[in-house]
Amino acid sequence: MKKPIGILSPGVALGTAGGAMSSKFFLMALATFFSFAQVVIEANSWWSLGMNNPVQMSEVYIIGAQPLCSQLAGLSQGQKKLCHLYQDHMQYIGEGAKTGIKECQYQFRHRRWNCSTVDNTSVFGRVMQIGSRETAFTYAVSAAGVVNAMSRACREGELSTCGCSRAARPKDLPRDWLWGGCGDNIDYGYRFAKEFVDARERERIHAKGSYESARILMNLHNNEAGRRTVYNLADVACKCHGVSGSCSLKTCWLQLADFRKVGDALKEKYDSAAAMRLNSRGKLVQVNSRFNSPTTQDLVYIDPSPDYCVRNESTGSLGTQGRLCNKTSEGMDGCELMCCGRGYDQFKTVQTERCHCKFHWCCYVKCKKCTEIVDQFVCK
């Protein structure tokens, strides 16, 4: 049973990013574009909030601590203003970023690019400077993570400006079922995530038609795709009431989907992402006009992916040397594809796992520890 759609309208077109630019700066921007063919993105990112220790995160969000927001690495000016206004929200921005990062690493664990993080506030390194489909996925899944975290924080009473969901009762809900359990506040989560995550892109000003403006449009589109995926996958959940579980009465509410389901959906969008370019009006259009235009839930990209086989400091590729591979697989995790034809080394390792588990009354499970020697394969 699907929920009613309240705040989203279908078919929002991709907008333009612009702003006036002096001729001198315009020429400099063009020179940068033709020299490097990639956008220079700020080293810091709000994603870095997801890399901090959760205990430390909760300790620094003290009401009235004005220096806090200016000290947080990775926030744009607009995001710092929102931080000052909604300091109790920032812990959940961090949790959302962390959720997105972990899901990215899960979805790409068997790919040459495995969503590795680096030890600085850019989080993913220089690879995000390229407008590739991997970058598209990363923006989408992190935006989705924020919607997820904020929506749940509202339901749990952690935020001062929101509470349980006030979504309208679905029209197809049986009349004798109650509507109004404390649901995840996805409306609020969506709105705040949009305001916060998009702030950096909306305050950047570049010449119409420049590569930088194309990246802004790409980022905004993929942010929205991530948010909509969370919104559209949320559904109605119900709990039975009645004597001996007879379920003669049900109470229902709006509930977020498991985030793995969101990650799976975005991974499918990654595989079918649309290649885009800027047209003469400064809007993103599909490179191949024979295909249907991407919807607001599809991912888009403007650059081909770099070579992830070898380490490259300029593109941020870490290469696949030293990565574990599956000798028997013919998929992306197989040694042939993962190692890019370079071959692999084999070694033996000892693995310990629980085994021979038995249930004892009452009430615990007791297991033994078993060890075995297994073969592992590592890319040369």
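Glycine is treated like the rest: Cβ placed from N, Cα and C.
Every residue here is the original one, so none of the noted swaps is modelled.
Listed features, source Swiss-Prot:
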- C104 to A: No effect on secretion (MUTAGEN)
- N114 to Q: Abolishes glycosylation; when associated with Q-120, Q-312 and Q-326 (MUTAGEN)
- N120 to Q: Abolishes glycosylation; when associated with Q-114, Q-312 and Q-326 (MUTAGEN)
- N326 to Q: Abolishes glycosylation; when associated with Q-114, Q-120 and Q-312 (MUTAGEN)
For this session: Compare the C-alpha of N114 (mutagenesis position) with the C-alpha of each of the mutagenesis positions C104, N120, N326, and give the closest one.
Result: C104
Problem set entry | N120 (mutagenesis position) versus C104 (mutagenesis position) - Cα distance in angstrom | 18
Exercise. CB neighbours of N114 (mutagenesis position) within 10 A?
Worked result: 17
For this session: For each of the mutagenesis positions (N120, N326), count the other CB atoms lying within 10 A of its CB, then report the residue with the highest count.
Result: N326
Exercise. What three-state class does DSSP give N326 (mutagenesis position)?
Worked result: strand
